[in-house]
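Student: I am attaching a structure below and will ask some questions about it afterwards.
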Amino acid sequence: MASEAAQPDAGLWSAGNAFADPPPPYDSLSGRNEGPFVVIDLDTPTDPPPPYSAGPLLSVPIPPTSSGEGEASERGRSRQAAQRAARRARRRAERRAQRRSFGPGGLLATPLFLPETRLVAPPDITRDLLSGLPTYAEAMSDHPPTYATVVAVRSTEQPSGALAPDDQRRTQNSGAWRPPRVNSRELYRAQRAARGSSDHAPYRRQGCCGVVWRHAVFGVVAIVVVIILVFLWR
């Protein structure tokens, strides 16, 4: 029994010593004869890639047309493209010329370089105003119309003799003359200000000489009183 009980303890002791012992030194030549040496190459493959396939739809050959028809169609397309480019260039030049004919404020400049006048242009120019957009430099130099132009436009739109609808209605409804409506607080303030001005009117009428004379008299009386008090104290 004692020997059987001692055997597990000996096994545990030997296992503990086995774990505690250092491993054997690494030998790179020990496993060379056990199997073939494998080399993994991650570079580009040396085999050529598979041939390119265009697919089932593109693999069908397209029958070529005759050389004469192809050249004629190409010439027609190039001629139409040249005509379209010429028309675009012509329209662009016309728009530039129209933009140069107008002043900085979008008004038609006079030939004598006078201040800008109101826009008086032929119908064809006014029709193309939206198409002739200004450039960046012209937009940056854009200025509002002058004060004289604004006053002239307002005077032409509404004459000075004509009255507004509200003014006409007010003149028609007004019968006899009525005094203007005054707020009670404003009336009280005005009366108090008038009363205060009337109370202080004599002093303002006397001027600065009366006030100075009064102060001088008070000063002399005060000096006399002080002298009398000092004399009596001694």
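Using the three backbone atoms N, Cα and C, a Cβ is placed for every residue, glycine included.
So Swiss-Prot lists the following for this protein:
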type: MUTAGEN; residues: TYR26 to Ala; note: Complete loss of interaction with host ITCH; when associated with A-52 and A-147
type: MUTAGEN; residues: TYR52 to Ala; note: Complete loss of interaction with host ITCH; when associated with A-26 and A-147
type: MUTAGEN; residues: TYR147 to Ala; note: Complete loss of interaction with host ITCH; when associated with A-26 and A-52
Student: Near the Cβ of TYR52 (mutagenesis position), how many other Cβ atoms are there if near means within 10 Å?
Tutor: 6
Student: Between TYR147 (mutagenesis position) and TYR52 (mutagenesis position), what is the CA-CA distance rounded to a whole number of Å?
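Tutor: Checking the Cα atoms of TYR147 (mutagenesis position) and TYR52 (mutagenesis position) gives a distance of 77 Å.
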Student: Using all protein chains in view, find how many other C-beta atoms are within 10 Å of the C-beta of TYR147 (mutagenesis position).
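Tutor: A count of 8.
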